[in-house]
Amino acid sequence: MSSSPSPFGQNEWLVEEMYRKFRDDPSSVDPSWHEFLVDYSPEPTTDSASNGRTTTAAPVTPPTPAPAPAPEPKAAPKPAAKTEAKPAKPAKSATPAKGDESQILRGAAAAVVKNMNASLEVPTATSVRAIPAKLMIDNRVVINNHLKRTRGGKISFTHLLGYAIVQAVKKFPNMNRHFAVVDGKPTAITPAHTNLGLAIDLQGKDGNRSLVVAAIKRCETMRFGQFIAAYEDIVRRARDGKLTAEDFSGVTISLTNPGTLGTVHSVPRLMQGQGAIIGAGAMEYPAEFQGASEERIADLGIGKLITLTSTYDHRIIQGAESGDFLRTIHQLLLDDDFFDEIFRELGIPYEPVRWRTDNPDSIEDKNARVIELIAAYRNRGHLMADIDPLRLDNTRFRSHPDLDVNSHGLTLWDLDREFKVDGFAGVQRKKLRDILSVLRDAYCRHVGVEYTHILEPEQQRWIQERVETKHDKPTVAEQKYILSKLNAAEAFETFLQTKYVGQKRFSLEGAETVIPMMDAVIDQCAEHGLDEVVIAMPHRGRLNVLANIVGKPYSQIFSEFEGNLNPSQAHGSGDVKYHLGATGTYIQMFGDNDIEVSLTANPSHLEAVDPVLEGLVRAKQDLLDTGEEGSDNRFSVVPLMLHGDAAFAGQGVVAETLNLALLRGYRTGGTIHIVVNNQIGFTTAPTDSRSSEYCTDVAKMIGAPIFHVNGDDPEACAWVARLAVDFRQAFKKDVVIDMLCYRRRGHNEGDDPSMTQPYMYDVIDTKRGSRKAYTEALIGRGDISMKEAEDALRDYQGQLERVFNEVRELEKHEIEPSESVEADQQIPSKLATAVDKAMLQRIGDAHLALPEGFTVHPRVRPVLEKRREMAYEGRIDWAFAELLALGSLIAEGKLVRLSGQDTQRGTFTQRHAVIVDRKTGEEFTPLQLLATNPDGTPTGGKFLVYNSALSEFAAVGFEYGYSVGNPDAMVLWEAQFGDFVNGAQSIIDEFISSGEAKWGQLSDVVLLLPHGHEGQGPDHTSGRIERFLQLWAEGSMTIAMPSTPANYFHLLRRHGKDGIQRPLIVFTPKSMLRNKAAVSDIRDFTESKFRSVLEEPMYTDGEGDRNKVTRLLLTSGKIYYELAARKAKENREDVAIVRIEQLAPLPRRRLAETLDRYPNVKEKFWVQEEPANQGAWPSFGLTLPEILPDHFTGLKRISRRAMSAPSSGSSKVHAVEQQEILDTAFG
């Protein structure tokens, strides 16, 4: 018995073969072996230790006869001389029979002989256990399907068995011992570590097969992922011939798997130096069922078995211990925790299949549960989807009780049973295993789908048919194209980070996949033959989108980083580089179409641009006649809107804008929403920023399908993008894509996010980018080579570097203070706004040109008749003057859009722009008749009048966007009361008042704000004149408060005809709508124009004497009529009233000319109804004395006291205050 068995065991032949090669030519052996082989001394082999050599059989030649032996002397007996080996002893040479072939066993074969002989010295026994293999089989299918979809590779049964053996050894360390004689004494040696020996079958160059046993060292310290990596490393190096001496030594327990050859039960030999060897047999059904059909086996609940044997050294391991060891392996292979650990280690986010007892219920009962399970996946499958690339909570499986087969009374034994599915996945019957495969592929992989909240069954079916059907994998060319987009996205950010360290750019790092996603949206729109995609997005990633989607030249982007300004675009304040817009043309890579692409300008106010985009797109659609009123290729301009997750859930304008989606006055035929969900809002976690499960839950209010997709899967992102466009085209509805990703850096490049999200950023800091992960996947699948990937990235980086160097060489323009935009647009000096009487009469007649059989409400008919009368006889009121202005513009070919809450009728029952049939509810719009000339030809004009949703923010934003999208349209929005316009303050501040100065974005939008103190309380009084005057500068807007119907008429017509695009803010009347004094004659419409300053009629008609005036009252709006009535009552010839109709820009020349006509004025007062700190006074009190010091030095105010609210809530207090103003004015 050897006291020191070879450390290489059955691998000794390989070591000796390497030694012979090393001895003959050291360079022929891997250098890692040199140090060992220098001192190696091979033991005698079987063929050299005895005379038992075998040779190739040949004809036997008789030996030469030996001389006759001499007689033996009669001496004392001597020890018998050694004779030739007797036949019974193995050392004796055998003589092959004639015709036999013999071969000397060398190398591996000789080592096998030696090792088998040595193994005879080990007294062994064997324990045998049959273990159910079904759970291992089913979970291996789940594992390998996941690996196939993700990083590639496979898990074998041997991987699982080997790991189970290692875990069992932890409970039974004696199984890891081996026997040795130490100092002449029998000893049981317990190694410090478990070194699992793997029997690896290798095929040589000559085709001969050999077996080596290499060790996975220190297995007990490894988790499953580490164990698999070490396992695969050993196998790979064995097949590449790169194993080292260290790999062969120190095996403590072995695993052999003859089951791969079909062997069911094996009792392997145990080599010296080991305590046990585990044999794994083939997986088979019990013999008595091997002739049964699959259906019968499934019905009976029969599973395959695997037979494990434990052959152990009986000197140190007892049978009970070996049996318990196998029982522990048995338990592990059926244990929930064992497979839970494996799934977590492999990054599989789903629960493993569980070992449960078969449920004896009938197949009919179970069939109903299967149908319920299908419905559950359609409803809740998204809750189990693997959509978070960070997997911050990697200890929790994505699961839901409704999606657990066990919750439905089903078990793993039902997986191979067939059930009726009534057309699910296009078939009538299907195995539960296949049903689950379809459901999980459809709803639980890298895409989670929410659609069962949609009320229309047709739309649900449409989605089901597409997501439950296996979709084609992208072609290699398409994969390379996706990779090129990822390359471009990442390289752009890396370049800017390197070249412009510390500059804010709000990078897209961590969310680069949105670039191929957006590209897929635009490409699919082009595939459908659409006209344009208009994009709105926040600042994060905007520069990347400008460069890689819109196609803005890199040189221009880099110039903006360098601080270079284009002199031709230098007017106005400008804006930061990540707020600017651009336009471009997208050309399909794999198609023949192209499509226009534009990116709207936006402020930092998140989501404020949403309604602006919708309005802009609707305007473009109406221009192309493909909007709500169009018929061919409806809604051919597509809004593509990007959001942040925190903003989408948190900003109310999102819900306001979504609410417009299906309204006839606001529909755009479906918006594609992409939420770039980086799972954080600056420093706020989702748990603190929303109460809903998803940031996108708000979109369910309009029945929009929602696709949650893992941003680390570019192919899934591109597939979802194309599906979203197809749905939009099929149903003209919004679609929401929630792309989960992360933010590589802080909110901006100077921020350290680890201060508030340390764990998240520990994960992010070690995470590979999506480009690298996708590249590795493509290379691993053999779709591209490493060189192709590196070349593509280098080419893009080189292109950026060249442009960067060119920009650095540009001559920098000297930076000067910004210039005003005021001079960029001027109203024509001789613009005619009057119309002839025939036009007035035509509009009047239109109000009674009712459709045949149309029944007018009895309270509305007098209004229509009165309008026709006014058109012919005069005394035209405010409401009709407005309709005359709009109708005449329509007749001249202008598209007029008027919207607001209750706008068709008017808040104050004054407008009646749309007449409703008393009996049928049909609508008649008189002004639409003006779109046709008397001879029947179209004028080109159109009247679009809509009641809006009860919204200010979204409604005003939409109309602003519409005015940008169609600069030639007359776009008006009316507040229900002027007080409510502050609900749209962000739109007013960020777009209406400053859009031109910041972005050169022009708008002609008109805001009609009912304003006036009439005792209705603080929320029904003021349109906040002071706020608009504070915002006004550089001619950014026109602000007016006309006091006569005719002046209002001319103001609107001037705005519609002046050819410039600047917003118009009009403070319109309420009580004055029915003031009999507030009317205008026909000649005021046919002969006049807008007058920014108005004197009293008595002076313009020559009836009053201006020289008698010593007290001048300047005012604006409704209070003029109260002042005029008081003056007439008191016959005050010393008092004159001058109205400033245009509050901004101030008509300084006309104002000065008017005041010069009153030479004897001693006192000048500004009279207003508003409190002292509101209305026009805060502006006029400062600017009038400044711009006209000769006329307004000493100007005094008459008004209500300064107040925090616009007015008193008491009508009686209001009356007292109003009287006090009048008394003071004439005091």
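Glycine residues also receive a Cβ, built from the backbone N, Cα and C atoms like all the rest.
No noted substitution is present; original residues retained.
Predicted, not measured: the structure shown is a model, and the values here were computed from it.
Long-range Cβ neighbours of HIS314 (active site, proton acceptor) (same chain, at least 6 residues apart, Cβ-Cβ under 8 Å): PRO123, THR124, ALA125. The annotation active site, proton acceptor is assigned in Swiss-Prot to HIS314 on the grounds of similarity to another entry.
Around HIS539 (mutagenesis position), taking its Cβ as the centre, 19 other Cβ atoms fall within 10 Å, counting all chains. Listed in Swiss-Prot is the mutagenesis experiment HIS539 to Ala, annotated as follows: Loss of KG decarboxylase activity.
HIS579 to Ala appears in Swiss-Prot as a published mutagenesis result, with the remark: Loss of KG decarboxylase activity.
Secondary structure at SER604 (2-oxoglutarate binding site), as computed by DSSP, is coil. Feature annotation from Swiss-Prot assigns 2-oxoglutarate binding site to HIS579, SER604, HIS1020.
ILE680 (Mg(2+) binding site) carries neither a helix nor a strand DSSP state and counts as coil. Summarising the annotation, Swiss-Prot assigns Mg(2+) binding site to ASP645, ASN678, ILE680.
Taking all protein chains in view, 15 other C-beta atoms sit within 10 angstroms of the C-beta of HIS747 (mutagenesis position). DSSP gives HIS747 (mutagenesis position) a coil state; it is part of no helix or strand. Quoted from Swiss-Prot, the note on the mutagenesis of HIS747 to Ala is: 40-fold decrease in KG decarboxylase activity.
Sequence-distant neighbours of ARG781 (mutagenesis position) (same chain, 6+ residues apart, CB-CB distance under 8 A): GLY152. Quoting Swiss-Prot on the mutagenesis of ARG781 to Ala: Increase in KG decarboxylase activity.
For the published mutagenesis HIS1020 to Ala, Swiss-Prot gives the following note: Loss of KG decarboxylase activity. Under 8 Å, Cβ to Cβ, and six or more positions away along its own chain, HIS1020 (mutagenesis position) finds PHE977, ASP979. HIS1020 (mutagenesis position) carries neither a helix nor a strand DSSP state and counts as coil.
Of all the Cβ atoms in the protein chains shown, 20 others lie within 10 Å of the Cβ of GLU1034 (mutagenesis position). For the published mutagenesis GLU1034 to Ala, Swiss-Prot gives the following note: Loss of activation by acetyl-CoA.
In the three-state DSSP scheme, LYS1089 (acetyl-CoA binding site) is classed as coil. The annotation acetyl-CoA binding site is assigned in Swiss-Prot to THR1038, ARG1054, LYS1089, SER1092, GLN1142, ARG1149, ARG1150.
Here Swiss-Prot describes ARG1062 to Ala as a published mutagenesis experiment; the accompanying note says: Loss of activation by acetyl-CoA. The Cβ neighbour count for ARG1062 (mutagenesis position), using a 10 Å radius over every protein chain in view, is 22.
All chains included, 23 other C-beta atoms sit within 10 angstroms of the C-beta of THR1038 (acetyl-CoA binding site). Cα-Cα distances to HIS539 (mutagenesis position) place SER604 within 10 Å, out of the binding-site residues SER604, THR1038, SER1092, GLN1142, ARG1149. Counting only same-chain residues six or more apart in sequence, the Cβ atoms lying under 8 angstroms from the Cβ of ASP645 (Mg(2+) binding site) belong to VAL675, VAL676, ASN677, ASN678, GLN679, GLY681, PRO686, CYS695, ASP738. Checked against ARG1054 (acetyl-CoA binding site), the recorded positions SER604, ILE680, HIS747 differ in C-alpha distance, with SER604 being the nearest. A separation of roughly 38 Å, to the nearest angstrom, links the Cα atoms of ARG1062 (mutagenesis position) and ILE680 (Mg(2+) binding site). When the recorded positions SER604, ILE680, GLU1034, LYS1089, ARG1149 are screened for a Cα within 10 A of the Cα of HIS747 (mutagenesis position), the ones that qualify are ILE680. When the recorded positions GLU1034, SER1092, ARG1149, ARG1150 are ranked by how far their Cα is from the Cα of ILE680 (Mg(2+) binding site), GLU1034 comes first. Taking the Cβ of SER1092 (acetyl-CoA binding site) as centre and 10 Å as the limit, one finds 22 other Cβ atoms among all the protein chains shown. Of all the binding-site residues listed here (SER604, ASN678, GLN1142), it is SER604 whose C-beta has the fewest other C-beta atoms within 10 angstroms. Among the binding-site residues ARG1054, LYS1089, ARG1149, ARG1150, the residue whose Cβ has the fewest other Cβ atoms within 10 Å is ARG1149.
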